[in-house]
Amino acid sequence: MEEQGHSEMEIIPSESHPHIQLLKSNRELLVTHIRNTQCLVDNLLKNDYFSAEDAEIVCACPTQPDKVRKILDLVQSKGEEVSEFFLYLLQQLADAYVDLRPWLLEIGFSPSLLTQSKVVVNTDPVSRYTQQLRHHLGRDSKFVLCYAQKEELLLEEIYMDTIMELVGFSNESLGSLNSLACLLDHTTGILNEQGETIFILGDAGVGKSMLLQRLQSLWATGRLDAGVKFFFHFRCRMFSCFKESDRLCLQDLLFKHYCYPERDPEEVFAFLLRFPHVALFTFDGLDELHSDLDLSRVPDSSCPWEPAHPLVLLANLLSGKLLKGASKLLTARTGIEVPRQFLRKKVLLRGFSPSHLRAYARRMFPERALQDRLLSQLEANPNLCSLCSVPLFCWIIFRCFQHFRAAFEGSPQLPDCTMTLTDVFLLVTEVHLNRMQPSSLVQRNTRSPVETLHAGRDTLCSLGQVAHRGMEKSLFVFTQEEVQASGLQERDMQLGFLRALPELGPGGDQQSYEFFHLTLQAFFTAFFLVLDDRVGTQELLRFFQEWMPPAGAATTSCYPPFLPFQCLQGSGPAREDLFKNKDHFQFTNLFLCGLLSKAKQKLLRHLVPAAALRRKRKALWAHLFSSLRGYLKSLPRVQVESFNQVQAMPTFIWMLRCIYETQSQKVGQLAARGICANYLKLTYCNACSADCSALSFVLHHFPKRLALDLDNNNLNDYGVRELQPCFSRLTVLRLSVNQITDGGVKVLSEELTKYKIVTYLGLYNNQITDVGARYVTKILDECKGLTHLKLGKNKITSEGGKYLALAVKNSKSISEVGMWGNQVGDEGAKAFAEALRNHPSLTTLSLASNGISTEGGKSLARALQQNTSLEILWLTQNELNDEVAESLAEMLKVNQTLKHLWLIQNQITAKGTAQLADALQSNTGITEICLNGNLIKPEEAKVYEDEKRIICF
């Protein structure tokens, strides 16, 4: 065998030579690669192998290589035990002596039990910094930020995962994520291998910041096993605090503005540059940057020592120009776009499902009786349930429930009427204003909401002033001077609505503040616009300027350009919908509509002069009506068969939300009249279950029958319940990709069978099981005009398949059934075969990807010999073989109606293909037989090049 050498010098195995000899023979290798001598000296002293005098001798050496040589001399002079311990140190302190890992593995060093019993103290700067970061993040992530500062809620006690979905570049679903650890998994959901950034998006309040806080906690406590040694967490809004002229190098950004190493920062930074893959960065809230930052057009800065503006450093970290290989997690609200070349994967947070909500109730209220009371009240009020699908709003409502329990002697009662988001925020404001009052052991606080808000008017005005000043500039962090200028007192700060930041501002010498959540800042901004009678019409309506037709909205921007990057605005094409990235304005408009609604006048007339209130209400309603009319007229329209279809944008969802906050039937009627179409398409609008309340509020005024397409949103079962007022008008209902379970299908069954007018029902890619399939069967049986049924990619097995097939068999109207991606198997296929036999109307059937094998396939083929209606049959991705191909060939000799037969990705060979091709000689009706992905070799497929109806590749 050829002898293998070492790059430095020949290695003498330790098992055949004393440890002293091993050190002597590899002396220059050790001198070259040992850079940290202090850690060695510390441990040799700790275990009494070195004396103080030995340590002084080492320290007196002028250069690092000299120190290493002196240590080696001293160690070897002290004998075999010390030499073995020296090697043990190199093995145990892996970060400090990372370059020696291959050598230690190659020599097969294995310490004795005596050596392993010795204490090793890790004073290596890199390891110390890792521990320092763990302590820092552990402290910051232990408690959840809470409204009331005197309360501290443990993250471990209240955190709960939400629905996490992997999505593609266009937000199409790629499947669910089951745990936070999967976020950093390098094998699932990868969109771009070259991308550096994992992008987490979701609506305000859906839990993006909490998710990052949970990740911090897991890493700090050693429960996130992802090979991460450095964890840097930044909130993007803090980058807005830097001045235009500020310049930092990467080391200063990480150390001076996050966590400074206790020892040898240069060595720590050098390790980070050399091994960037051991670092994890999280950047929370890209949408909260006070800049029209176009990440794809920021100047490159690939040198870690070159000073640059912090925003340039941020952009280059995300792109991988700086610290390429480090993991980066970036969060933003839905609507923010990040250049595709930056993205490694995208994750969409969808909030709480009904099962999440029940689990969260158990977490927040351990007492079973209390859980049952809360859940029964929520079930009785689907409007509240819908609000609770957003974790932040759920938490607020649950906190109010706790308050009612304490305030009303253990008999908590949530409101049983319709609640808007404005109601929720008014409620939490009232709760916390009351909690600041002195408590009495003998008398409950019985102040009315009017009295509570009147007593806290000055505090509300001061909070509103701070919020409004920030909102005008899209700023979310405030200096101490700005807070003091508003007149806020120390007792006001105890409410917890405005809180001190854990980190100091960029100057490092003054405290900064922020609102508990962006939605809270929007609420107090709206409150300020209502309370301050000096606010004129233009200022009142400022944030509505985005309610313009898409073509007009793209011409201006509320954001001042970020001066260092004039190219960020550029002269390129205008944005399609500038408003989509500015939810903080949208929430302000929403709360303004709620506060100025007729229902809130009794509450506000003691806070605002009557004349000012009338003036503001009049101005708001006039603007709301005209904006709504103009926007609806501008929406793109298209004629689809007998429908006049209008394609609405996400801005329309915000308009509906604002209309719902008014609770004005007049406004709802106006909106319904303005739609001027009988097919409303709201796909990919990121609508949640609470939005169904707003949609129903408008659509129940629609005078005619309507087609409604809500595919690819986030409605879940609560959203289906909220749509109940609309069902009497809906002929087309598309709810695919919406997290709907059997409970939601039950509601559909009950409601749609009341009116029996539905012709199209789309429920593709939900969470429907055999139980839900039976509810769909009822719809098929009783809705005699139903022509299209889409149930693909659910969880329906042969049992549910049999029920559905029987209903299809009995239907005289059904023309298209989609069952792709279920698991009906051979038994289900046989049932559908019976349905096909002599069916009068079914033209399209998809049983693709259903686990169908020989028996099921042959049954379908035999049935089609007695069918003259079916034109399209999809059997892609099953387990069909040549036996099935033979049966299908026999069928084709008889059936002249079938036009498209898809057998892609099955187990058919050249033999089965030949039989199908022969059958075409006597069939003039079929236009294609697709056999791509079967067991057919390219040379075998060449035989059929002239037969264009056989498609093999």
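Every residue, even glycine, has its Cβ placed from backbone N, Cα and C.
If you look for the noted substitutions, you won't find them, since the model keeps the original residues.
Copied over from Swiss-Prot, here are the features:
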type    : residues                                                       : note
DOMAIN  : 15-105                                                         : domain 'CARD'
MUTAGEN : VAL41 to Ala                                                   : Abolishes interaction with RIPK2/RICK
MUTAGEN : VAL41 to Gln                                                   : Abolishes caspase-9 activation
MUTAGEN : LEU44 to Ala                                                   : Abolishes activation of NF-kappa-B. No effect on interaction with RIPK2
MUTAGEN : GLU56 to Lys                                                   : Abolishes activation of NF-kappa-B. Abolishes interaction with RIPK2
MUTAGEN : ARG69 to Glu                                                   : Abolishes activation of NF-kappa-B. Abolished interaction with ubiquitin and RIPK2
DOMAIN  : 196-531                                                        : domain 'NACHT'
BINDING : GLY202, ASP203, ALA204, GLY205, VAL206, GLY207, LYS208, SER209 : ATP binding site
MUTAGEN : LYS208 to Arg                                                  : Reduces caspase-9 activation. Reduced binding affinity for NLRP10. Does not associate with cell membrane. Reduced NF-kappa-B activation in response to ligand binding
MUTAGEN : ASP284 to Ala                                                  : Reduced NF-kappa-B activation in response to ligand binding
MUTAGEN : ASP287 to Ala                                                  : Reduced binding affinity for NLRP10
MUTAGEN : HIS517 to Ala                                                  : Loss of activation by sphingosine-1-phosphate
MUTAGEN : CYS567 to Ser                                                  : Strongly reduced palmitoylation and localization to the cell membrane; when associated with S-558 and S-952
MUTAGEN : LYS790 to Thr                                                  : Reduced binding to gamma-D-glutamyl-meso-diaminopimelic acid (iE-DAP)
MUTAGEN : GLU816 to Asp                                                  : Increased binding to gamma-D-glutamyl-meso-diaminopimelic acid (iE-DAP) in tetrapeptide-containing muropeptides (MurNAc-TetraDAP or TetraDAP)
MUTAGEN : GLY818 to Ser                                                  : Reduced binding to gamma-D-glutamyl-meso-diaminopimelic acid (iE-DAP)
MUTAGEN : GLN877 to Ser                                                  : Does not associate with cell membrane
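Closest to LEU44 (mutagenesis position) in space, going by CA atoms and restricting to the recorded positions ASP203, GLY207, ASP284, HIS517, GLN877, is ASP284. On its own chain, ALA204 (ATP binding site) has ARG333, LEU392, HIS517, LEU518, THR519, ASP583, PHE587 as residues at least 6 apart in sequence with a Cβ closer than 8 Å to its own Cβ. Close to the recorded ATP site, the chain also has ARG333, LEU349, GLY351, VAL390, PRO391, LEU392: residues not among GLY202, ASP203, ALA204, GLY205, VAL206, GLY207, LYS208, SER209 whose Cβ is within 8 Å of the site's Cβ mean position. On a Cα basis, GLY202 (ATP binding site) lies 33 Å away from GLN877 (mutagenesis position). Considering only the mutagenesis positions VAL41, ARG69, LYS790, the residue whose Cα is spatially closest to the Cα of GLY202 (ATP binding site) is LYS790. With respect to LYS208 (mutagenesis position), the closest of these mutagenesis positions in Cα terms is ASP284, chosen from VAL41, ARG69, ASP284, LYS790. Other C-beta atoms found within 10 angstroms of the C-beta of GLU816 (mutagenesis position) number 16, with every protein chain shown included. Looking at VAL41 (mutagenesis position) and GLY818 (mutagenesis position), their Cα atoms lie 73 Å from each other. Taking Cα separation as the measure, ARG69 (mutagenesis position) is nearest to GLY207 of the recorded positions ASP203, GLY205, GLY207, GLU816, GLY818. Between the alpha carbons (Cα) of GLY818 (mutagenesis position) and LYS790 (mutagenesis position) lies a span of roughly 5 Å. For GLY207 (ATP binding site), the same-chain residues that are 6 or more apart in sequence and have a Cβ closer than 8 Å to its Cβ are THR162, LEU349, GLY351, PRO391, LEU392. Residue environment of LYS208 (mutagenesis position) contains 24 other Cβ atoms, counted within 10 Å of its Cβ in all protein chains. Cα distances from LYS790 (mutagenesis position) to the binding-site residues ASP203, GLY205, SER209 are smallest for ASP203. The residues of the domain 'CARD' (15-105), classed with DSSP into helix (H, G, I), strand (E, B) and coil, number 68 helix, 0 strand, 23 coil. The secondary structure of GLY202 (ATP binding site), as reduced to three states from DSSP, is extended strand. Within the same chain, residues at least six positions away from VAL206 (ATP binding site) with a Cβ under 8 Å of its Cβ are THR162, LEU349, ARG350, GLY351, VAL390, PRO391, LEU392.
Note: the Cα of ASP203 (ATP binding site) and the Cα of ASP287 (mutagenesis position) are spaced 11 Å from each other.
Look at LYS208 (mutagenesis position): DSSP puts it in a helix. Ranked by Cα separation from GLY205 (ATP binding site), the mutagenesis positions GLU56, ASP287, GLU816 are led by ASP287.
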